[in-house]
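Colleague: Can you read through this structure? Questions will come right after.
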Amino acid sequence: MSATRANKDIFTLFDKKGQGAIAKDSLGDYLRAIGYNPTNQLVQDIINADSSLRDASSLTLDQITGLIEVNEKELDATTKAKTEDFVKAFQVFDKESTGKVSVGDLRYMLTGLGEKLTDAEVDELLKGVEVDSNGEIDYKKFIEDVLRQ
């Protein structure tokens with residue numbers, strides 16, 4: 001049960017107090033930082049499946065590494081999303097098949113559908129996104145940029 005050097009370095013960034021543990025509610029952010037893309041529900045399910053962690057307030061790197069190993073199949077599946085899977089979702093809002101959606105529609109999708117983001121999270125995500133003169137974005141480019149992060 002050994003974490004990679006990169007995972008240890010990222011863990012250190014999350015362990016702001018240098019106590020060898022991170023807050024349990026930071027697990028999802030940590031998993032995303034090391035390359036997985038779990039939903040909040042999956043993160044909660046992973047924690048709840050381990051009875052020894054349900055009441056814990058923090059997690060050590062060894063505990064997290066163990067959780068990753070036990071849930072490797074589910075976590076790996078979260079990284080398999082392809083651009084085309086997301087494009088299909090955006091096409092529902094692209095009624096004229098232009099490859100673009102309005103910023104308003106994008107904001108609606110991100111704050112109102114699926115795993116909802118807050119307005120502040122959407123604002124952060126939209127920083128640096130190229131918006132054309134009609135107030136629209138190229139959603140394929142947007143998806144690729146987000147998946148690359």
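Just so it is clear, glycine is given a Cβ too, placed from its N, Cα and C backbone atoms.
At each noted site, the model still has the original residue.
Pulled these from Swiss-Prot:
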- D15: Ca(2+) 1 binding site (BINDING)
- D94, T98, K100, D105: Ca(2+) 2 binding site (BINDING)
- D123, K127, D132: Ca(2+) 3 binding site (BINDING)
- 117-149: domain 'EF-hand 3' (DOMAIN)
- F93 to A: In MLC1-1; causes a defect in septum formation (MUTAGEN)
- G114 to D: In MLC1-11; abolishes interaction with MYO2 and IQG1 and reduces interaction with MYO1. Leads to mislocalization of IQG1 and a severe defect in cytokinesis (MUTAGEN)
- G135 to E: In MLC1-93; reduces interaction with MYO1, but does not cause any defect in cytokinesis (MUTAGEN)
- F142 to A: In MLC1-5; causes a defect in septum formation (MUTAGEN)
Colleague: Grab the pLDDT values for the domain 'EF-hand 3' (117-149) and give me their mean, rounded.
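Modeller: Mean pLDDT across the domain 'EF-hand 3' (117-149) comes out at 85.
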Colleague: Between G114 (mutagenesis position) and F142 (mutagenesis position), how many Å separate their Cα atoms?
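Modeller: Rounded to the nearest whole number, the Cα-Cα distance is 18 Å.
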Colleague: Let's see if you can do this one: DSSP helix, strand and coil counts over the domain 'EF-hand 3' (117-149), in that order.
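Modeller: So the counts come to 18 helix, 3 strand, 12 coil.
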Colleague: Drop a 10 Å sphere on every Cβ of the mutagenesis positions G114, G135 and tell me which sphere holds the fewest other Cβ atoms.
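Modeller: Counting other Cβ atoms within 10 Å of each of the mutagenesis positions G114, G135 gives the minimum at G114.
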Colleague: Rounded to the nearest angstrom, how far is the Cα of F93 (mutagenesis position) from the Cα of K100 (Ca(2+) 2 binding site)?
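Modeller: Cα to Cα, K100 (Ca(2+) 2 binding site) and F93 (mutagenesis position) are separated by 9 Å.
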